[in-house]
Amino acid sequence: MARGNQRELARQKNMKKTQEISKGKRKEDSLTASQRKQSSGGQKSESKMSAGPHLPLKAPRENPCFPLPAAGGSRYYLAYGSITPISAFVFVVFFSVFFPSFYEDFCCWI
């Protein structure tokens, strides 16, 4: 029963708020609807002006083929000095083709 009363009070409050907005004035900012439209229109035009020409993106100078850095933000790239998923895959496939017992032993670890 209490929730029904709470919902009814919320409906009345929202109805009152929408009526105030439709009249053109709000209590919070005391601006009329036309003043709000003008102020928001000015902000839109400023944002359009700031979205003007941008500088083109430049490719990284060192190691342009591997632009993804390793975890932790270091400057080391994935292809240099670390095991990548591709290299691990190649390692497992190579040894499983030429040494079948390696694959059976490796599957136990996974």
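Cβ from N, Cα, C; glycine included.
Here the residue is the original one, but Swiss-Prot notes a mutagenesis experiment at this spot, Arg11 to Glu: Decreases SNCA binding. The DSSP secondary structure for Arg11 (mutagenesis position) is helix. All chains included, 10 other C-beta atoms sit within 10 angstroms of the C-beta of Arg11 (mutagenesis position).
Among the mutagenesis entries in Swiss-Prot is Arg11 to Ala, noted as: No effect on SNCA binding.
Neighbour list (Gln12 (mutagenesis position), Cβ cut-off 8 Å, at least 6 residues apart, same chain): empty. Experimental mutagenesis at this site is recorded by Swiss-Prot as Gln12 to Ala, annotated: Slightly decreases SNCA binding.
A mutagenesis experiment is reported in Swiss-Prot for this position, Lys13 to Glu, and the note states: Inhibits SNCA binding. Around Lys13 (mutagenesis position), there are no C-beta neighbours below 8 angstroms that are at least 6 residues distant in the chain.
A mutagenesis experiment is reported in Swiss-Prot for this position, Lys13 to Ala, and the note states: Decreases SNCA binding.
Quoted from Swiss-Prot, the note on mutagenesis experiment Lys16 to Glu is: Inhibits SNCA binding. Listed in sequence order, there are no same-chain residues at least 6 apart in sequence whose CB falls under 8 Å from the CB of Lys16 (mutagenesis position).
Where Swiss-Prot documents Lys17 to Ala as a mutagenesis experiment, the accompanying text is: Drastically decreases SNCA binding. Listed in sequence order, the residues of the same chain lying 6 or more apart from Lys17 (mutagenesis position) and placing their CB within less than 8 Å of its CB: none are present. Lys17 (mutagenesis position) falls within a helical segment according to DSSP.
The note that Swiss-Prot attaches to the published mutagenesis Thr18 to Ala is: No effect on SNCA binding.
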